[in-house]
Amino acid sequence: MQKLLSLPSNLVQSFHELERVNRTDWFCTSDPVGKKLGSGGGTSWLLEECYNEYSDGATFGEWLEKEKRILLHAGGQSRRLPGYAPSGKILTPVPVFRWERGQHLGQNLLSLQLPLYEKIMSLAPDKLHTLIASGDVYIRSEKPLQSIPEADVVCYGLWVDPSLATHHGVFASDRKHPEQLDFMLQKPSLAELESLSKTHLFLMDIGIWLLSDRAVEILMKRSHKESSEELKYYDLYSDFGLALGTHPRIEDEEVNTLSVAILPLPGGEFYHYGTSKELISSTLSVQNKVYDQRRIMHRKVKPNPAMFVQNAVVRIPLCAENADLWIENSHIGPKWKIASRHIITGVPENDWSLAVPAGVCVDVVPMGDKGFVARPYGLDDVFKGDLRDSKTTLTGIPFGEWMSKRGLSYTDLKGRTDDLQAVSVFPMVNSVEELGLVLRWMLSEPELEEGKNIWLRSEHFSADEISAGANLKRLYAQREEFRKGNWKALAVNHEKSVFYQLDLADAAEDFVRLGLDMPELLPEDALQMSRIHNRMLRARILKLDGKDYRPEEQAAFDLLRDGLLDGISNRKSTPKLDVYSDQIVWGRSPVRIDMAGGWTDTPPYSLYSGGNVVNLAIELNGQPPLQVYVKPCKDFHIVLRSIDMGAMEIVSTFDELQDYKKIGSPFSIPKAALSLAGFAPAFSAVSYASLEEQLKDFGAGIEVTLLAAIPAGSGLGTSSILASTVLGAINDFCGLAWDKNEICQRTLVLEQLLTTGGGWQDQYGGVLQGVKLLQTEAGFAQSPLVRWLPDHLFTHPEYKDCHLLYYTGITRTAKGILAEIVSSMFLNSSLHLNLLSEMKAHALDMNEAIQRGSFVEFGRLVGKTWEQNKALDSGTNPPAVEAIIDLIKDYTLGYKLPGAGGGGYLYMVAKDPQAAVRIRKILTENAPNPRARFVEMTLSDKGFQVSRS
């Protein structure tokens, strides 16, 4: 998916180097010099320039349909946000959200905008190849996006207060046909909107437009002068947009014929970053979106919430009076005096005595190899107007007054005087000392002769010239140097900073690239989750450095295990023989299929975010496939047998019992289960000298026999549910009185003991019967709330035969997959956290579809689950599995490999019973290997059962 950016001309050449992105995926240009094209003409220019570079001999139409593209308009003079005019508003650094995990310390408006646009384009129908958006907004969507209809033009809008809509475009739809655009308005008055509301609904245009290839070609045609290749001014919104709809405001035969769909952005939020004031107000709004202290990791309380400092060194204390403050890429020395309503950008390291009046901003721009341009301005300055007009202000006062206070006349100025943006008034100096003196004179000390003399002898630049000539590499280098110091400070002050909620994978790359020492080990009294993050960050830094990282990584997993074990460390067990000498306890369980939300149950993600999973318990070929038999034996030892593996082991000592970490051992699970039941010293309420002594006190030895009538690596939660079945049978045998919830919680701990990791959904999925939505809150005590769902879609004759389960004969062990994904969870990887958040929301959609009894929607959502699993782990769908799917996918509504994927079983939702017959025939005749076969699945209405002989 290619990104096309329209940028300030000075940024175009250095963008790829500064942002460290490749040129193939990112195309940049600027509007032609001296031409105003509007957003429509600018879109045409951007597409034409990209086509000229990448067409490779194809026609424009062929090139257009070749791939999807995101166009971002981020050029312009940025008169109302001068502090970020040289580097473009789209690259404005944005502070990490105090309530969000997985963000980057170096994030900017572009990196925050892009994920939503990419998500929209991934959902767009095949004929929609072009998305157009603005570069000075940040748009969030808190809910899953709806499906995107087939149309020539698709626009997103927001339900907003009418007063806000008066500043933007508005989509009006007849109340009788809300899905159709009736017409569009540009910046309507409140009176117009009030009149309109009687018959119409209106959405505010948020500037996200998707165009079909036909719509693009018409837009480009309208952007050119008639019978000419020369572009003219044509606005996407006020020209093209007003010609759209059933009753368009502009008559245009071709544009009028385009079909239009208007979509409300689900859970949409709109933050504008177009002006200096909005820079602060929008950042404040997004930071204050969440007040729930449980979601805010750090313990820092700012003197004033409207106070943002990043990539900076501040040597003065900040207080509540310093409201509406933005300091970025700057050094504020100990002799500075600041007030409120400031934006301070680009200030190099200094030792100035500088007083900044309230409402005044300071911008320093590197020019050439050594020069600095001093640009003070007012927070409300708009950088337009004739210099003699009293409404034209600099530093918040009329420009003429600013001049007269400093004993300057208009003859001291060079260049135009009809537009403040074009007047050369800002001096360039070559030393930090001179920079401080001239700023004092320009800001608050107009009588400072030394400062005036520097101004008079300096070369001067206009705002336009500053943007055109700024040395952006120096600007970025200074920012990076400040950020190096910030990384160190954030790590040291982790309790009061956002450090351990950042994307630590990104942090590790920065630490290595910048040559920073890795953070020190956290003390034992630090928060457990912070210690886990700390260890995994250290491991990632060592790995990137090519050093041995495994001890640090293992320490992170050990801390996670310890945190989960803490939950039962004070609930030690005293097992008592609770059967007759000739009795056998028989436990059996179904397996589970995860329909949506799998992975969100896995620690540590579930511990800091909670999880949502929809799954169902199933029996195979008419029986629960996991069975455990426990009976007393005369000798005081433990006998372990596996029917399916044909193995046996006798355990006589505590050491032998606690040797359960060996992956692949047939008896790891029963050893760990018996340990948890109180037969190991760590979990026993009574101390014994030996296992034999304990068993004598118990009254018998123990014989445990396992039967797993299902292949390993099946993806049906076999190991977890087998563990629960063993725990459940031992619980009954030993009179421990655990309920099903306790059994499942101890299974989670058992898996940590085995070092295989894993979440809670497998055991709850099998132990609890039927179809259910399982949900947990954040915290180490993961005890899901269970909501049982109707089983109509799985048991009704119309649908029962449409659920197919096919054993592929391909196996894959989940441990390696788990370790990789869990490591990413430890590191707050933004890619993984975003996917997991989508999965969590997706589980609620699945829950809704099952409750509504919508079979088609259910099948579609199963398919979406599969797409999410593939995005999370590329190894989920190996070629051998894809080959099987290719044979039958046209007959399904959805399909997935349960569990971690990569092999095991393939679950399919056939479109109808006839399609199910066809699928059975195809796969029976084209079996990929001798082990592949269909297995009959039925919904389990009992879950885990235990009985006695």
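Every residue gets a Cβ built from N, Cα and C, even glycine.
What Swiss-Prot notes for the published mutagenesis of Gly76 to Ala is this: Almost complete loss of fucose-1-phosphate guanylyltransferase activity. A 10 Å cutoff on Cβ-Cβ distances gives Gly76 (mutagenesis position) a total of 21 other Cβ atoms nearby, all chains included.
The 10 Å shell around the Cβ of Arg80 (mutagenesis position) contains 20 further Cβ atoms across the protein chains shown. Here Swiss-Prot notes a mutagenesis experiment, Arg80 to Ala, with the remark: Almost complete loss of fucose-1-phosphate guanylyltransferase activity.
Quoted from Swiss-Prot for the published mutagenesis Gly88 to Ala: Almost complete loss of fucose-1-phosphate guanylyltransferase activity. A sphere of 10 angstroms centred on the C-beta of Gly88 (mutagenesis position) encloses 28 other C-beta atoms.
According to Swiss-Prot, the mutagenesis experiment Arg592 to Ala carries the annotation: Almost complete loss of fucokinase activity. In the three-state DSSP assignment, the secondary structure recorded for Arg592 (mutagenesis position) is strand. Using a 10 Å Cβ-Cβ cutoff, Arg592 (mutagenesis position) registers 31 neighbours.
Sequence-distant neighbours of Asp594 (mutagenesis position): residues of the same chain at least 6 apart with a C-beta under 8 Å from its C-beta are Val613, Val614, Asn615, Gly717, Gln761, Gly765, Thr865, Pro898, Gly899. Here the residue is the original one, but Swiss-Prot notes a mutagenesis experiment at this spot, Asp594 to Ala: Almost complete loss of fucokinase activity.
The Cβ of Gly597 (mutagenesis position) has Gly611, Asn612, Val613, Val614, Gln761, Met839, Lys840, His842, Ala843, Met846 as same-chain neighbours under 8 Å, each 6 or more residues away in sequence. What Swiss-Prot says about the mutagenesis result for Gly597 to Ala is this: Almost complete loss of fucokinase activity.
Recorded in Swiss-Prot as a mutagenesis result, Gly713 to Ala carries the remark: Loss of fucokinase activity. Using a 10 Å Cβ-Cβ cutoff, Gly713 (mutagenesis position) registers 19 neighbours.
As a published mutagenesis entry, Ser714 to Ala appears in Swiss-Prot alongside the note: Loss of fucokinase activity. A sphere of 10 angstroms centred on the C-beta of Ser714 (mutagenesis position) encloses 24 other C-beta atoms.
Of all Cβ atoms in the shown protein chains, 29 besides its own fall within 10 Å of the Cβ of Gly715 (mutagenesis position). In Swiss-Prot, the entry for mutagenesis Gly715 to Ala states: Loss of fucokinase activity. The structure shown retains the original residue.
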- Work out how many Å separate Arg80 (mutagenesis position) and Gly715 (mutagenesis position) at their Cα atoms, rounded off. 57
- Query: By CA distance, which of the mutagenesis positions (Gly76, Gly88, Arg592) lies nearest to Gly713 (mutagenesis position)?
  - Reply: Arg592
- Item | Spatial neighbours of Gly76 (mutagenesis position) among the mutagenesis positions Gly88, Arg592, Ser714, Gly715 [C-alpha, 10 Å] | Gly88
- Query: Rounded to an integer, what is the Cα-Cα distance in Å between Gly88 (mutagenesis position) and Ser714 (mutagenesis position)?
  - Reply: 52
- If one measures from the C-alpha of Ser714 (mutagenesis position) to the C-alpha of Arg592 (mutagenesis position), what distance in angstrom results, rounded to a whole number? 11
- Quick one: Cα separation, Arg592 (mutagenesis position) versus Gly715 (mutagenesis position), in Å? 9
